[in-house]
Amino acid sequence: MGNEFDKILKIIQKDIPLVKEPFSVLAQEVGIEEGKLLKTIEKLVEDGIVRHIAPIYDSRLLGYDSALIAFKVDRQKLEEVANFVNACPGVSHNYERTHDFNLWFTLAVPPEISELEDVVRLMAERERVKDYLVLRVVRLFKIGVKLDYESPAEKESVDTKVYTYTPLTEEEKRIVSITQGSFPLVERPFLEYAKRLRMSEEELLEKLSALKERGVLRRISAVLYHRRAGYVANAMSVWEVPEDAIEEVGRYIAGFKGVSHCYQRTTSEKFRYNLFAMMHGKGQEEIKLLAETISREKALSKYALLFSTREFKKVRIKYFSEEFERWFKELISA
């Protein structure tokens, strides 16, 4: 299959268009029949190369409060604590990384539940974790995984548009709730959603387009199993960057294809790094070389690479469900 296979993998990681027959549009771009494209995508899912295809929503613009959390856990207790963290419906990613703070997870807390810091404190107390970090986003430079490069040092342009939060209507929340699952692999996928929402296909596409215009809907795309797609190494790369240089350095780092996420985050006395980038490569040496290149080019002497050694959890959060509230009630009553 070769080149055709690569084209399909590349195109479904970008942005599935908001039109009645999106797979027909993609099939034309690849140069194959729509039916063949759909069968190939189904096979990629079955073979464990594609993790899922789904709408990707911005948790902040949905009204959720989120942060990157790090726990310092005794090695003999790591799996136990990781399993506890995994049970939280607001945790989408949870990894063991090569650092004294060895358990890193992303947490999103629904509006009107509790303060995020209180949730983290209760989680830490429950598992007797004495040392932890709450690292919030200050500035976003890049977000979006596209594993379609030979070298992580390849460059690309990045959309840096900043969106303002406006509360969602109840109808918009329902649209998010219904569409956030796996994207239907049929000729008219939006019609499947529209039937469940009891609205016309045209009306749904119009409303999804409006959500995309506001940044609430980032895109609809495939997420791959990195290792099975050949990208066996990933690291959270962190730098200590002077405040007056962080905009320039952040944009520079975000321009590398091997960087999927790049943020400025809040710091702590225990963790002074303020610029974070997730790097992916076909081996650790590729990532080390890219981090060294960035550090040398931008004269940054203080940096670290936190390689992922174990993936404990990687899922999509179910927005506007009652799962988090039930879990939180159990947490505070324990």
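Cβ atoms are placed via backbone N, Cα and C, with glycine included.
Mutagenesis annotation in Swiss-Prot: H93 to Q, described as Almost loss of activity. Does not alter binding of the substrate analog Fe-URO III; the structure shown retains the original residue. In the three-state DSSP scheme, H93 (mutagenesis position) falls into the strand class. Other Cβ atoms within 10 Å of the Cβ of H93 (mutagenesis position), summed over all protein chains shown, number 17.
Here Swiss-Prot notes a mutagenesis experiment, H93 to A or S, with the remark: Loss of activity. Does not alter binding of the substrate analog Fe-URO III.
The active site annotation in Swiss-Prot covers H93, and the record cites a curator's inference as its basis.
What Swiss-Prot says about the mutagenesis result for Y95 to L is this: Does not affect didecarboxysiroheme production. Shows a reduced ability to bind the substrate analog Fe-URO III.
Looking at Swiss-Prot, you'll find the mutagenesis R218 to K noted as follows: Does not affect didecarboxysiroheme production. Does not alter binding of the substrate analog Fe-URO III. Of all Cβ atoms in the protein chains displayed, 18 besides its own lie within 10 Å of the Cβ of R218 (mutagenesis position).
Experimental mutagenesis is annotated in Swiss-Prot for R218 to A, with the remark: Does not affect didecarboxysiroheme production. Shows a reduced ability to bind the substrate analog Fe-URO III. DSSP classifies R218 (mutagenesis position) as strand under the three-state reduction.
Take the CB of R219 (mutagenesis position) and look out to 10 A: across all protein chains shown you find 15 other CB atoms. In Swiss-Prot, a published mutagenesis experiment is listed as R219 to Q, annotated Does not affect didecarboxysiroheme production. Shows a reduced ability to bind the substrate analog Fe-URO III.
H226 to Q appears in Swiss-Prot as a mutagenesis experiment; the accompanying note says: Does not affect didecarboxysiroheme production. Cannot bind the substrate analog Fe-URO III.
Under the three-state DSSP scheme, H261 (mutagenesis position) falls in the strand class. What Swiss-Prot notes for the published mutagenesis of H261 to A or S is this: Loss of activity. Abolishes binding of the substrate analog Fe-URO III.
In sequence order, L103, W104, F105, S308, T309, R310, E311, F312 are the residues of the chain that are 6 or more apart from Y95 (mutagenesis position) and have a CB within less than 8 Å of its CB. The distance from the Cα of R219 (mutagenesis position) to the Cα of H93 (mutagenesis position) comes to 19 Å. Summarising the environment of H261 (mutagenesis position), the number of other Cβ atoms within 10 Å of its Cβ, over all protein chains shown, is 17.
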